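Undergrad: Quick one: this structure, given as structure tokens, is what I'll be asking you about.
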Amino acid sequence: MEWVRGETIGFGTFSTVSTATKSRNSGDFPALIAVKSTDAYGAASLSNEKSVLDSLGDCPEIIRCYGEDSTVENGEEMHNLLLEYASRGSLASYMKKLGGEGLPESTVRRHTGSVLRGLRHIHAKGFAHCDIKLANILLFNDGSVKIADFGLAMRVDGDLTALRKSVEIRGTPLYMAPECVNDNEYGSAADVWALGCAVVEMFSGKTAWSVKEGSHFMSLLIRIGVGDELPKIPEMLSEEGKDFLSKCFVKDPAKRWTAEMLLNHSFVTIDLEDDHRENFVVKVKDEDKVLMSPKCPFEFDDWDSFTLDSNPSFDSPVERLGSLVSGSIPDWSVGGSWLTVR
């Protein structure tokens, strides 16, 4: 498979995303694609993403992978993942251009349904995405969206959960479910919680959790994992939307609705005759160029995805969280933005 690298359109901690065009007679894939490239430091994450995408197969709501390749650039071996190109970038990039405004509820309903169909496919194949957020939902010219960035995705057990033996924080704090913080439990239910956070953000233009500038991200994890506090549901959202989110924001993952169940909820099944993709597309000016996810982490105002490992195990969430906020961990307050650490 031969291709020619184009301009750089985004950066991750260990990876760079570029456009690319195919050479003549180089296989059956689009003329314009996206290439995620990394050196040896990010090879494991890229390899995991390729393996997961291969296992998932084709799904209209999941970004397509056309293969992988290795190149030598400036004397260094690069690992490349050839992906479907999303011309409008991520929903996070798009909403940033709206200046804090949310999307129309009809658009939120449609995007939510698309992500749910993607999650249903992911979960049915025995995987959890582990990092659902607006930055990992890509937008196309026709207004459709697809789930992307499977670098943190993992295969789960038969009950659709996976338990890590080490003390690990995995994903993006603002989207983490209580069981991820308390029990190292990652699975389909955690993806549903994260989707609820994404729905709040799409509708309101604000994150589901309010955090003060300069606060330690571990203080947010304590709010998520300890006590009864839940993400705030927007007051202006319809009753169907509020009820939908109440099914996502259930502390007990066993009682949280599944993607399959939520696809039958009236919030996404309601028939809106005037809801056409064209109505959404015209809101984006042709000259507006948005970055494809993953974009430069220094452009995020919120904490980005990462993994943080420790060794001991603890008997209670309070003990575990206490260890995580100890003095051994630097105070990475929100003075800037967060890097993806995988």
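Even glycines carry a Cβ here, placed using N, Cα and C.
For 3-268, the entry in Swiss-Prot reads domain 'Protein kinase'. Annotation source Swiss-Prot lists ATP binding site at Ile9, Gly10, Phe11, Gly12, Thr13, Phe14, Ser15, Thr16, Val17, Lys36. Quoted from Swiss-Prot, the note attached to the mutagenesis of Lys36 to Met states: Loss of kinase activity. The active site, proton acceptor feature in Swiss-Prot is assigned to Asp131; the stated evidence is sequence analysis.
Could you place the listed features in the three-dimensional structure?
TA: Lys36 (mutagenesis position) has a Cβ environment of 28 other Cβ atoms inside 10 Å.
According to its DSSP assignment, Asp131 (active site, proton acceptor) is coil.
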Undergrad: Let me know how many other Cβ atoms fall within 10 Å of the Cβ of Phe11 (ATP binding site).
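TA: A 10 Å sphere around the Cβ of Phe11 (ATP binding site) contains 17 other Cβ atoms.
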Undergrad: Roughly how many Å lie between the Cα atoms of Ser15 (ATP binding site) and Lys36 (mutagenesis position), rounded to a whole value?
TA: 6
Undergrad: Spatially, which candidate from the recorded positions Ile9, Phe11, Val17, Asp131 is nearest to Lys36 (mutagenesis position), comparing Cα atoms?
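TA: Among Ile9, Phe11, Val17, Asp131, Val17.
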Undergrad: Near the Cβ of Asp131 (active site, proton acceptor), how many other Cβ atoms are there if near means within 10 Å?
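TA: Taking all protein chains shown, Asp131 (active site, proton acceptor) has 28 Cβ neighbours within 10 Å.
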Undergrad: How big is the Cα-to-Cα gap, in Å, between Asp131 (active site, proton acceptor) and Phe11 (ATP binding site)?
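TA: Distance (Cα to Cα, whole Å): 17 Å.
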